[in-house]
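J.: A single structure is presented below for examination.
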Amino acid sequence: MRAPGAGTASVASLALLWFLGLPWTWSAAAAFCVYVGGGGWRFLRIVCKTARRDLFGLSVLIRVRLELRRHRRAGDTIPCIFQAVARRQPERLALVDASSGICWTFAQLDTYSNAVANLFRQLGFAPGDVVAVFLEGRPEFVGLWLGLAKAGVVAALLNVNLRREPLAFCLGTSAAKALIYGGEMAAAVAEVSEQLGKSLLKFCSGDLGPESILPDTQLLDPMLAEAPTTPLAQAPGKGMDDRLFYIYTSGTTGLPKAAIVVHSRYYRIAAFGHHSYSMRAADVLYDCLPLYHSAGNIMGVGQCVIYGLTVVLRKKFSASRFWDDCVKYNCTVVQYIGEICRYLLRQPVRDVEQRHRVRLAVGNGLRPAIWEEFTQRFGVPQIGEFYGATECNCSIANMDGKVGSCGFNSRILTHVYPIRLVKVNEDTMEPLRDSEGLCIPCQPGEPGLLVGQINQQDPLRRFDGYVSDSATNKKIAHSVFRKGDSAYLSGDVLVMDELGYMYFRDRSGDTFRWRGENVSTTEVEAVLSRLLGQTDVAVYGVAVPGVEGKAGMAAIADPHSQLDPNSMYQELQKVLASYARPIFLRLLPQVDTTGTFKIQKTRLQREGFDPRQTSDRLFFLDLKQGRYVPLDERVHARICAGDFSL
């Protein structure tokens with residue numbers, strides 16, 4: 001019997017015994033016995049262990065909701081909120097560029113963004129128009145999207161790693177009327193210039209040699225220098241539910257999609273991070289993440305824009321300079337994502353690691369296997385791990401430092417934040433349905449797909465989707481919690497324990513079935529990486545002709561050709577089940593990652609274990625010999641012909 005059922009039964013028994021005329025003490029004792037016997041003691045245990053956590057989480061939820069309500073009623077937008085911050089502390093440092101040493105005060109950021117707003121208004125851009133921004137992370141990046149927002153123009157924030165077809169695709173799908181690019185991106189723009197429409201205006205910001213100037217490009221900086229720096233005389237008439245900018249998905253599973261970020265979503269993400277981890281006005285945040293993604297530009301820069309913190313930017317993460325920057329700029333909060341923490345652990349031990357003032361590291365993707373090693377080596381007291389995607393409505397946060405957890409949902413107040421793990425078909429990753437057509441919720445310990453109930457009138461539960469309607473529709477399921485409702489499908493598999501803590505398992509498609517067992521790519525990657533001294537590893541499943549399921553394949557960074565596959569295999573046998581050990585190995589100079597340090601597997605999966613597709617060293621696990629053997633075209637042909645036992 002579940003706790004609510006046990007509670008109902010105990011109340012009923014109490015009423016019945018009282019009705020029969022027994023003393024109230026007997027009735028109470030009997031009711032308590034019924035409650036405990038029905039499993040209610042588990043509920044009491046959960047309450048005792050999680051009440052403090054849940055009440056703090058509830059206070060954060062209420063605080064963010066009240067702040068959003070106040071701003072909505074006032075007709076505020078993100079630029080309005082920033083301007084209030086700038087008026088309050090004009091001379092405080094807003095942004096610091098660690099690469100160049102350039103510092104911008106709040107007054108300077110406000111002035112620059114005003115110039116951007118006035119210039120594009122003068123050029124005829126109207127509220128709702130789109131301008132693509134394509135430059136590395138530096139103060140100008142923030143000033144550009146903020147200034148465009150002041151004019152009601154939507155910025156499409158392009159990934160600076162995009163080239164050729166993906167770059168042209170993202171520009172095309174954004175419906176941008178203009179492109180602002182940094183001088184450092186001129187070559188990339190030149191590669192796609194013929195694919196871009198002639199009506200697309202181009203502006204270049206930053207250093208650019210005369211030989212690099214494209215024929216149809218205007219130099220932005222001189223134009224901004226001549227533009228008025230006062231606020232626009234007429235506000236664009238936007239609100240918290242209007243579009244602020246587009247952020248593109250990482251593209252780990254195909255071409256990027258443009259996720260819509262409205263003003264209230266920007267506020268919500270930044271505010272949840274601020275209050276969940278008790279950030280302070282005096283904090284200095286170190287942000288070495290890409291500004292074209294939400295972690296760097298909303299969770300990080302949002303602390304500057306909304307709450308007035310100083311944010312130190314570094315356009316590209318550097319493991320060797322990370323702690324030096326933190327010491328130099330007196331940083332108290334740092335951000336991480338993906339594999340950053342592992343890269344830091346690979347660095348030689350230095351004294352500077354212990355001279356910093358960092359009290360909080362906030363981000364996502366810290367593997368449980370290195371969580372405690374990271375905190376102990378670098379002396380960071382608090383880890384603020386969270387789960388969320390730019391567009392999702394089911395973000396969660398680890399607010400009390402539970403090792404390995406990416407967040408929680410209350411087991412007591414389950415309806416306060418309507419998210420759920422639901423059972424899915426392991427092959428198709430489609431939600432399973434019960435006899436009434438509703439999704440089947442998972443019990444504690446059961447992995448399931450994370451979903452969030454959609455309510456477009458609630459800024460904490462709305463789903464704004466993507467520029468592409470078809471992409472938006474693919475992320476929505478109906479009749480999930482109850483008949484006729486709608487829910488956002490995260491695409492991620494998590495598992496929840498009895499206390500409501502959630503643990504990230506896999507992104508949909510990051511498991512494969514082999515020998516009748518489900519293999520988690522993330523778990524195998526963590527084991528291999530640890531065995532190899534935190535080396536970059538990508539694990540994925542590949543189809544073998546005539547064989548059911550997918551065989552495991554591991555791509556391992558081996559730039560100096562020093563890895564001995566069979567020495568590694570001896571260790572693998574001690575720590576991985578036989579079905580989880582990779583059948584194929586690919587040793588390559590480096591493993592491709594996205595701009596947010598997520599492993600890029602699309603090309604690797606497409607090329608599979610075919611030696612004709614790559615010049616990298618390939619190996620095959622010959623089970624009869626019990627060792628990895630080189631995989632050439634002859635061995636490949638024999639595998640495809642079924643000559644080997646797999």
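From the backbone N, Cα and C atoms, a Cβ is placed for every residue, glycine too.
Pulled from Swiss-Prot, these are the listed features:
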BINDING   Tyr246, Ile247, Tyr248, Thr249, Ser250, Gly251, Thr252, Thr253, Gly254, Leu255, Pro256, Lys257  AMP binding site
MUTAGEN   Ser250 to Ala  Diminishes LCFA import and decreases nucleotide binding. No effect on localization to the cell membrane
MUTAGEN   Thr252 to Ala  Diminishes LCFA import and decreases nucleotide binding. No effect on localization to the cell membrane
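Looking at the shown structure, what environment does each listed feature sit in?
T.: Mapped onto three states, the DSSP output places Tyr248 (AMP binding site) in strand.
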J.: DSSP three-state call for Pro256 (AMP binding site): helix, strand or coil?
T.: coil
J.: What's the number of neighbouring CB atoms sitting within 10 A of the CB on Tyr246 (AMP binding site)?
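T.: Within a 10 Å radius of the Cβ of Tyr246 (AMP binding site) lie 27 other Cβ atoms.
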J.: List nothing but the one residue from Tyr248, Pro256 whose Cβ has the fewest other Cβ atoms within 10 Å; the candidates are the binding-site residues.
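T.: Pro256, out of the binding-site residues Tyr248, Pro256, has the fewest neighbouring Cβ atoms within 10 Å.
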